[in-house]
Amino acid sequence: MSFPRRPKVTKSDIVDQISLNIRNNNLKLEKKYIRLVIDAFFEELKSNLCSNNVIEFRSFGTFEVRKRKGRLNARNPQTGEYVKVLDHHVAYFRPGKDLKERVWGIKG
């Protein structure tokens, strides 16, 4: 079963959309500054996750680091060989109520 390809939105697309939104509100901010803010935002997000902080954006969601247990029965898909996976940490996102409700209504 194959799924149809979904459109991909890049950081440049987001910068363009934010720039348009700002202009529609009669404000002026160059795209290079919008890009700097986005880059700084993601650096802060990564820095806080690496410090094991929980990052909460009300109604949007929560980012946190969770520990994933290791296992012995993992399989290398290229060789078929069984490998041991050690305990490790992963970034986790838990969507907020508003985001869940909005995504729930997506068609397709």
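Glycine is no exception: its Cβ is also placed from the backbone N, Cα and C atoms.
The shown structure was predicted, so the numbers you read here are calculated from the model rather than taken from an experiment.
The note that Swiss-Prot attaches to the natural variant SER19 to Ala is: In strain: UO1. The Cβ neighbour count for SER19 (variant position), using a 10 Å radius over every protein chain in view, is 18.
Among the natural variants in Swiss-Prot is ARG23 to Lys, noted as: In strain: UO1. Cβ neighbours of ARG23 (variant position) (same chain, under 8 Å, six or more residues apart in sequence): none.
Sequence-distant contacts (6 or more apart, same chain, Cβ under 8 Å) of HIS89 (variant position) comprise VAL65, ARG66, LYS67, ARG68. Among the sequence features in Swiss-Prot, the natural variant HIS89 to Asn is noted as follows: In strain: UO1.
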